[in-house]
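A.B. asks: Can you keep this structure in mind? I'll have questions shortly.
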Amino acid sequence: MRIGMVCPYSFDVPGGVQSHVLQLAEVLRDAGHEVSVLAPASPHVKLPDYVVSGGKAVPIPYNGSVARLRFGPATHRKVKKWIAEGDFDVLHIHEPNAPSLSMLALQAAEGPIVATFHTSTTKSLTLSVFQGILRPYHEKIIGRIAVSDLARRWQMEALGSDAVEIPNGVDVASFADAPLLDGYPREGRTVLFLGRYDEPRKGMAVLLAALPKLVARFPDVEILIVGRGDEDELREQAGDLAGHLRFLGQVDDATKASAMRSADVYCAPHLGGESFGIVLVEAMAAGTAVVASDLDAFRRVLADGDAGRLVPVDDADGMAAALIGILEDDQLRAGYVARASERVHRYDWSVVSAQIMRVYETVSGAGIKVQVSGAANRDETAGESV
């Protein structure tokens, strides 16, 4: 099968949707399918040979964060050219609401179209502006996928259409078998934080507020931080406890997996804006206990707290108590890890990709190819105005 995939977010920086798209493409290619991915990327970024750059992206407020997206007249022409030359059996558009390549592809294409909805919020001003323009194009989507019940419910409420729920995928073995980082396991306890720590919704402020109690109980505790941000500023915020922070910075997938395996606990103190919780799944696959904010998305991944400890959102004292409880009780920690290990296999790519392929096969059953829509060709000027 020839599959075209569109990712709206730039490959210049790592992100959950970008990772999902690349991993799905690799799994499908390994299964013998031909895959082409269209995504924003700067000229200096090294891309797999199956990824076509849609051009350099610009930062735009989206989903309570800042996403790097791509749009404009030249981009619209590039999207149409990619569709016309792709001869795709299926076009899989990720985040069709994002004002980027995904929105342009949905406008320009017709035929067997699948869309995956990753987010579950409409907080973006940009999205609210484009929503009225986008509504008619949603009728083109034949197969709808939501990565979580939250994303599915949002689609039903905002767009009036249902979707099949298929979660994000993880290569469970790559996390379970990852080597430890050099110098690990440490004699002291290690708590992992992963994400953009200068983005408020990731909740680093909650973990920092919990740190004094952690240090009082475990004087040699280490907060292992993986992700982007201002190290000097965070050290200043930590004050006298800055010595307990270790920064790895932005790392590749292999190092991330090793960091997961090397920690005693993965802490996810997020404040909101999450529709799934892929990093929790990765920690579960690595055999690392999870302590997370009691967000709806996290609660579903952790089976209402059976596969990991849930803490009220923005509760530093509760986070400290939960982390201390798991760090000082090996049996409790092992129980969470064992139950998480049983649960995590439902997220393995072998399971998830098979579910996605069934959607592809359903929408492409008539043998019609994806092509540039007649409306897009007739109304070039209107299309470029998007």
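Heads up, the Cβ atoms here are built off N, Cα and C, so glycines get one too.
Original residues only: the substitutions mentioned are not part of this model.
As annotated in Swiss-Prot:
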type	residues	note
BINDING	Tyr9, Gly16, Arg196, 201-202, 251-253, Lys256, 274-278, Glu282	GDP-alpha-D-mannose binding site
MUTAGEN	Tyr9 to Ala	Loss of mannosyltransferase activity
MUTAGEN	Gln18 to Ala	Strong decrease of mannosyltransferase activity
MUTAGEN	Tyr62 to Ala	Loss of mannosyltransferase activity
MUTAGEN	Asn63 to Ala	Loss of mannosyltransferase activity
MUTAGEN	Ser65 to Ala	Same activity as the wild-type
MUTAGEN	Arg70 to Ala	Same activity as the wild-type
MUTAGEN	Lys123 to Ala	23% less active than the wild-type
MUTAGEN	Thr126 to Trp	No change in the activity
MUTAGEN	Thr126 to Cys	Interacts only marginally with GDP and is inactive; when associated with C-359
MUTAGEN	Val359 to Cys	Interacts only marginally with GDP and is inactive; when associated with C-126
A.B. asks: Out of Tyr9, Gln18, Val359, point to the one nearest Asp252 (GDP-alpha-D-mannose binding site) in space (Cα versus Cα); all of them are mutagenesis positions in the record.
C.D. replies: Gln18
A.B. asks: Rounded to the nearest angstrom, how far is the Cα of Gly277 (GDP-alpha-D-mannose binding site) from the Cα of Gln18 (mutagenesis position)?
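C.D. replies: Taking the Cα atoms only, Gln18 (mutagenesis position) lies 15 Å from Gly277 (GDP-alpha-D-mannose binding site).
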A.B. asks: Out of Asp252, Glu282, which of the binding-site residues is least crowded by other Cβ atoms within 10 Å?
C.D. replies: Asp252
A.B. asks: Just going by other Cβ atoms within 10 Å, which of the recorded positions Gln18, Ser275 has the emptiest spot?
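C.D. replies: Counting other Cβ atoms within 10 Å of each of the recorded positions Gln18, Ser275, the minimum falls on Gln18.
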A.B. asks: Around Lys202 (GDP-alpha-D-mannose binding site), which residues of its chain at least 6 apart sit with Cβ under 8 Å of its Cβ?
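C.D. replies: Looking at Cβ-Cβ distances below 8 Å from Lys202 (GDP-alpha-D-mannose binding site), excluding near sequence neighbours, one finds Gly195, Arg196, Pro269, His270, Leu271.
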A.B. asks: Nearest to Val359 (mutagenesis position) by Cα distance: which of the binding-site residues Lys256, Ser275, Glu282 is it?
C.D. replies: Ser275
A.B. asks: For a quick check of packing: other C-beta atoms within 10 Å of the C-beta of Tyr9 (mutagenesis position), how many?
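C.D. replies: Its Cβ shell of radius 10 Å holds 27 other Cβ atoms.
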A.B. asks: Sequence gap of 6 or more, C-beta under 8 Å: which same-chain residues meet both conditions with respect to Gly277 (GDP-alpha-D-mannose binding site)?
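C.D. replies: Same-chain residues close to Gly277 (GDP-alpha-D-mannose binding site) (Cβ under 8 Å, separated by 6 or more) are Ala268, Ala292, Leu295, Ala297, Phe298, Arg300, Val301.
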A.B. asks: Here's one to test understanding: among the binding-site residues Lys256, Ser275, Glu282, whose C-alpha is closest in space to the C-alpha of Tyr9 (mutagenesis position)?
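C.D. replies: When the Cα distances are compared, Ser275 comes out closest.
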A.B. asks: Taking the Cβ of Val359 (mutagenesis position) as the centre, how many other Cβ atoms fall within a 10 Å radius?
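C.D. replies: A 10 Å sphere around the Cβ of Val359 (mutagenesis position) contains 20 other Cβ atoms.
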A.B. asks: Per DSSP, to which secondary structure element type does Lys256 (GDP-alpha-D-mannose binding site) belong, with helix, strand and coil as the options?
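C.D. replies: Assignment for Lys256 (GDP-alpha-D-mannose binding site) reads helix.
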A.B. asks: Taking only same-chain residues 6+ apart in sequence, whose CB is under 8 Å from that of Lys256 (GDP-alpha-D-mannose binding site), what do you get?
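C.D. replies: Counting only residues 6 or more apart in sequence, the Cβ neighbours of Lys256 (GDP-alpha-D-mannose binding site) under 8 Å are Leu194, Val226, Glu282.
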